[in-house]
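Notes for the one structure printed next.
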Amino acid sequence: MAMSSLKSRVTLLLNWYTNPYHTPILVAQQLGFYSEEDIKLAILEPADPSDVTEIVGLGTVDFGVKAMIHTVAAKAKGYPVTSIGTLLDEPPTGLIALKSSGINSFQDIVGKRVGYIGEFGKKIIDDLASLAGIDPTSYKTVRIGMNVTDAIYRDVIDTGIGFINFQKVELEHLCGETVFLRIDQLAGLGCCCFCSIQFIVPEITLQQPELVKGFLRATQRGAAYTTEKPEEAYELLCQAKPQLRTPLYQKIFTRTLPFFSRTLINVDRDWDKVGRYTKHLKIIDEHFDISQCYTNRFLPDTPYSDLKPIACCLEN
């Protein structure tokens with residue numbers, strides 16, 4: 001068969017290994033929603049999660065998944081990436097530790113090993129320590145990537161940054177009672193938007209509006225199905241990835257349900273707060289325009305419906 005006769009695939013690079021917070025994507029794939037949009041989607045996992053924004057920015061893949069703060073940083077570095085929608089809205093993020101560690105407040109990091117995911121995690125920890133009057137030489141920061149739970153379990157660190165609906169659940173499952181110190185509360189942000197998980201695209205994908213609109217229509221249907229029929233959605237996830245059929249992952253799925261975005265909308269308020277916070281952390285400069293990081297123009301005007309409307313009651 002000639003290569004030209006093969007239907008081209010559309011690529012989506014996840015931010016980590018496939019897990020319950022990717023459920024809307026897997027549901028849309030399993031139920032054929034992407035196929036109905038004439039999208040043959042190849043879902044890829046990164047060998048190193050820190051490579052995702054660069055790979056997307058270079059146009060090597062069509063779509064990617066990444067946290068809001070990393071999307072802002074990538075744009076500031078010159079990578080042409082844009083958020084076209086939201087997968088997870090404000091999953092609470094914070095320092096996780098075992099209760100037996102003796103860490104009950106942020107001041108208790110003195111003399112401890114503090115794990116962080118990437119360069120911005122260290123900036124956040126050091127900034128909070130500075131504001132709290134903690135000597136930066138009195139604690140040790142350790143880059144451990146996304147595997148916070150394993151690092152605590154192996155006694156590599158005493159505490160580390162993670163999601164309340166994921167790493168905290170993992171650590172409780174492995175080791176028992178935990179402590180969770182929310183970063184948004186420590187930093188007075190009023191929301192945990194900096195770790196919202198976004199769908200990001202390179203410039204070349206933005207130039208294909210029908211592809212982007214079709215991807216978002218299908219994904220929005222997957223998100224609606226996930227929140228409306230969680231038991232069926234989890235079953236579809238497990239059919240796609242049988243290794244996720246465990247009590248632990250089922251609990252992570254249940255804890256993640258409140259944070260799935262049904263509309264996929266980029267929330268202006270959240271981007272504004274993240275813009276101000278990243279300026280405070282000196283990740284971006286004062287002249288950086290946060291509005292260039294995201295767009296809602298490709299999202300459906302109304303959610304998908306199996307029912308044909310009797311009339312449009314909003315018309316004049």
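Cβ atoms here come from the backbone N, Cα and C positions, even for glycine.
Features as listed in Swiss-Prot:
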ACT_SITE  HIS70  active site
BINDING   GLY118, GLU119, PHE120, GLY121  pyridoxal 5'-phosphate binding site
MUTAGEN   HIS70 to Ala  Decreases pyridoxal phosphate (PLP) binding
MUTAGEN   GLY118 to Ala  Decreases catalytic activity
MUTAGEN   GLU119 to Ala  Decreases catalytic activity
MUTAGEN   PHE120 to Ala  Decreases catalytic activity
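Structure coloured by features recorded in Swiss-Prot.
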residue : record                              : contacts (Cβ under 8 Å, 6+ apart)
HIS70   : mutagenesis position                : VAL52, THR53, GLY118, PHE120
GLU119  : mutagenesis position                : none
GLY121  : pyridoxal 5'-phosphate binding site : ARG143, ILE161
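Other Cβ atoms within 10 Å of the Cβ of PHE120 (mutagenesis position) number 20 in total over all chains. Highlighted in sequence order, TYR116, ILE117, LYS122, LYS123, ILE124 have their Cβ within 8 Å of the centre of the Cβ atoms of GLY118, GLU119, PHE120, GLY121, the residues recorded for pyridoxal 5'-phosphate, and are not part of that set. In three-state terms derived from DSSP, HIS70 (mutagenesis position) belongs to a helical segment.
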